[in-house]
Amino acid sequence: MTLTERLREKISQAFYNHGLLCASYPIPIILFTGLCILACCYPLLKLPLPGTGPVEFSTPVKDYSPPPVDSDHKQGEPSEQPEWYVGAPVAYIQQIFVKSSVSPWHKNLLAVDVFRLPLSRAFQLVEEIRNHVLRDSSGTKSLEEVCLQVTDLLPGLRKLRNLLPEHGCLLLSPGNFWQNDWERFHADPDIIGTIHQHEPKTLQTSATLKDLLFGVPGKYSGVSLYTRKRTVSYTITLVFQRYHAKFLSSLRARLMLLHPSPNCSLRAENLVHVHFKEEIGIAELIPLVTTYIILFAYIYFSTRKIDMVKSKWGLALAAVVTVLSSLLMSVGLCTLFGLTPTLNGGEIFPYLVVVIGLENVLVLTKSVVSTPVDLEVKLRIAQGLSSESWSIMKNVATELGIILIGYFTLVPAIQEFCLFAVVGLVSDFFLQMFFFTTVLSIDIRRMELADLNKRLPPESCLPSAKPVGRPARYERQLAVRPAMPHTITLQPSSFRNLRLPKRLRVIYFLARTRLAQRLIMAGTVVWIGILVYTDPAGLRTYLAAQVTEQSPLGEGSLGPMPVPSGVLPASRPDPAFSIFPPDAPKLPENQTVPGELPEHAAPAEGVHDSRAPEVTWGPEDEELWRRLSFRHWPTLFNYYNITLAKRYISLLPVIPVTLRLNPQEALEGRQPQDGRSAWAPPESLPAGLWEAGPKGPGGTQAHGDITLYKVAALGLAAGIVLVLLLLCLYRVLCPRNYGQPGGGAGRRRRGELPCDDYGYAPPETEIVPLVLRGHLMDIECLASDGMLLVSCCLAGQVCVWDAQTGDCLTRIPRPGSRRDSCGGGAFETQENWERLSDGGKTSPEEPGESPPLRHRPRGPPQPALFGDQPDLTCLIDTNFSVQLPPEPTQPEPRHRAGCGRARDSGYDFSRLVQRVYQEEGLAAVRMPALRPPSPGSPLPQASQEDGAAPEKGSPPLAWAPSTAGSIWSLELQGNLIVVGRSSGRLEVWDAIEGVLCCSNDEVSSGITALVFLDRRIVAARLNGSLDFFSLETHTSLSPLQFRGTPGRGSSPSSSVYSSSNTVACHLTHTVPCAHQKPITALRAAAGRLVTGSQDHTLRVFRLEDSCCLFTLQGHSGAITTVYIDQTMVLASGGQDGAICLWDVLTGSRVSHTFAHRGDVTSLTCTTSCVISSGLDDLINIWDRSTGIKLYSIQQDLGCGASLGVISDNLLVTGGQGCVSFWDLNYGDLLQTVYLGKNSEAQPARQILVLDNAAIVCNFGSELSLVYVPSVLEKLD
């Protein structure tokens, strides 16, 4: 067993056990799932409800003044200002954005030195801001006069009293953690602990105290022991009550003068006004709510077609709850991890969750309802999950692989989308496995088996398409009707689509192909590829710079890499470069401080990194507040009992401050315990975690090497994952038996396929067929040309029927018996007995005359067989107590007297019958059929009207052994019947008159097969030879001649051995040794004749000149059946159970397939399928172009060869007293038609499809004429 098979088995077993668990304990699992949903949705309280997010409006800073309170616009005048933009805001927010770094980085610096010195400068900056005073002609303005004065905090915030300002200006900075006391900060040995002591015990959330004081999200601050960034970012937040433009301008100018930012190009042009809503905006909810309503309606109306579901609306509601809970859990978990769903991917994310969740619901529902309904509920759930386990895990693994690749693209938008997608997939998988599966088990448990049996026939566990309205007679017959005659073996679902209601076909198509998920995955891959190709992060440029700087020629041997000025402008660097660590070396164009270049070029002894981490500014720094939680400002003002509902605040342009700190200052500002505490890097960790990179030439650390190696490692990992993904897609799309015939699908009974595997039960009807009776023994040969039907039984009797009405037109008796029309039920050979009793008198008898010896008047009409016989009921002995002496007897013959074969010995009834004949006034009768004549005794001759002329060598009467031989083959065209006998005799009969037109008995070898095509007759013989005959006739072979009904008792006027004046048969060609053994199959089409023999070969002849074109070898057994059509497609089947397809034009074998366990008994083709049957009573349908088996139909015993093709997409098969119609394209059972009680015990041995959409079924000695139901004609 391979690794894949073992893994698949373990996954299947795990899902099976999980299904048992969910179905066994549904209530506890639903309660547990509900608690998990509530726990994961708890962080949603920190998010705005849909439609309640803040709304923004921007105005220029220049000439800004607060809008008036009564700002009424003229009626009809368009206004760009929103309605809420009236009056002064609650407050003006001014953020001083500080970026600081210690440079150059020394080798003996600790990790705590990254943020201790930058944070200590916050106290100095706060002091500078508080001491700033504006002096102008109007006087002086200080911060206390323009800032927002706050009072006490809310009573419930006692733990924050020493951290947030009270009774003064609302000014926030990281120094608030230490009450703005530098000494307290300097004495703190655990800065990280102090910052995080007020954080929640769970994962970091938005709008925490750290975010309020730092003014930036925690991951952007750089305050961490394990960060690779050496830049610390924070803001000093000032809240003003009134807008004073001069004070703000002077404050900005002073800070930028004291702490310049040369490479900063942040724009200070606009104020952003943010309005906070109070009520839910219904308009924003309409699209999403409409989507979920449509989802509910679609699932509900679709599940109405699934009868295996008890509560349709309950299942639809459970599906909607599953999808909605998955969405809420995803957003809640993202919020818990600090991800605020504000990007474009987050906006489209609810709709992606709907699509993916809908498909997973459909997959589980389809899998569970397709399990056998007679199993216990928990076993059905377990089997359903187990059957889809591998598919579910493959899809989840594929999606996670794509997400992993996307995360390593280093593009922020893709990374954030991938994080959302991971959380969404995990939450959706959890809910599908626990919540929806459990709800489905509860629903199916309600669908009790007793409730099903009320609507289902006993022989199948399928819901009836029309459960009501059955007549009482139909219900009674259900108890005695045999089981379903078919067992259908279906290939994997990729090869077929069942004919279902359109809703279910759409649902199961989505569930089977997972189209939406695959389209989403493909779209994600394309999106990631486009972003990587366009290189928004500048990765290729960065790598090129790294390769240039790492050249073995040294840094001085190569000049700076020429980059066009439009690519990396010095004044406004590309914002995408902000994703690189600040310590990564930049191109010379970005280094705008020329005074530092000589210092960097000559590294000093003991310096760890010669380059200072460049502090860069980008446009994203202008509105850093957007990365904060939307509750950031409402939370801050709520602490002081100030509400922002239905009000707005104004955010002033950010003031950038850059701090470049000396390493010596970092060493001087270090706390004494820092060297002995956990700040020092442990020896067990690699130096690369703390240091920038390995040492380069000259003792320096080449940090670029680590980055280059990291990118190479990520690229290698992404390549490996991509290869594995392609392999998985190949295994998913290409089955294991791709290109190989047949499949490994196990054969199952119909009871194991509830509702035909997809909730659809084919209808069952019962009709009274047109029964054609008249044969005494089993019918062996059938032939038809569309208008006439010819049948021959083992007794040698040939009957001609009208295929339209079912009337018997004439009978051709076995030689020696009198031919009669079809008014009676058997040959009237009794007249021969009467003539024998009259001493061999051969007087002619006119048609319609009664026998001359009939004297007794008859009572009620009796059957024609006993119409001229006395009443023998008095001879019946009902005294069964008397023991008669035993006499040697033999079994009674199955046929009536005079129908062909005489008995050698038996009981002599003449002693009993002779007395009755004498009483009736009839002469003594000899019983020649019961007393065989002695050899050499002369036999009385019948008249010429009896069909046998009194010539020498004429055949004996019916009770004597026939020298003409039995009929082995039969063909019909027009009004001519060609008969091939075992004696080698070829006969041509008139189908209407029953007259022998011509015959040929030159060869004594029996005729095993015949072809009658375009006035050419080809006879295949037992000795392997072929005879080609040409038929000449002066009359048309048009079927219009059949309209007249011949008169009864008409007989030929000439001898059976003489040729007719209108029809002549001439032997044109003979192939004496066409095969070495008897020919068993013969077909002709498109000017070609194909023969199959027991010598394992086929031969192709040209029909016009009997020239042998090809000898085809490919079977390992005798050929049993051959098919050829006008398109020159040749198929053959043999005793080896194989089917071969051949190219008639070249003689080459196209395909070879082992189809049956035994002989192939029948073979036919359509434009797209090859249909075969065998002695194993199995009907196989194969794809004609690929040779792959589509499905199999298991027939009843003895019905294996009973099949017929009505059209290219309609197949009819026979069973025990019924015929079934199948859709060849889809492989589903369309309808089963029962042929009444008389045929229930008889298997349909042979089916012949006529041109008028009628079907002739051979039930032994009777034929049933069935017309195709109208519903099938519509489908066709």
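Cβ atoms here come from the backbone N, Cα and C positions, even for glycine.
Where a substitution is noted, the model still shows the residue that was there originally.
The annotation domain 'SSD' is assigned in Swiss-Prot to 284-442 on the grounds of sequence analysis.
The mutagenesis experiment Tyr234 to Ala is recorded by Swiss-Prot, whose note states: Abolished interaction between loop-1 and loop-7. Less than 8 angstroms from the CB of Tyr234 (mutagenesis position) sit Val98, Leu119, Ala122, Ser173, Pro174, Phe214, Gly215, Val216, Ser221, each of them six or more residues away in the same chain. In the three-state DSSP classification, Tyr234 (mutagenesis position) falls within a strand.
There are 21 other Cβ atoms within 10 Å of the Cβ belonging to Asp443 (mutagenesis position). Per Swiss-Prot, mutagenesis Asp443 to Asn is noted as: Loss of sterol-dependent ER retention due to loss of interaction with INSIG.
Annotation of the mutagenesis experiment Tyr640 to Ser in Swiss-Prot: Abolished interaction between loop-1 and loop-7. Counting Cβ atoms from all protein chains shown, Tyr640 (mutagenesis position) has 18 others lying within 10 Å of its own Cβ. In the three-state DSSP classification, Tyr640 (mutagenesis position) falls within coil.
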Legend entry - Local backbone state of Asp443 (mutagenesis position), from DSSP in three classes: helix
Inset, instruction - List the Cα distance (Å, whole number) between Asp443 (mutagenesis position) and Tyr640 (mutagenesis position). - result: 53
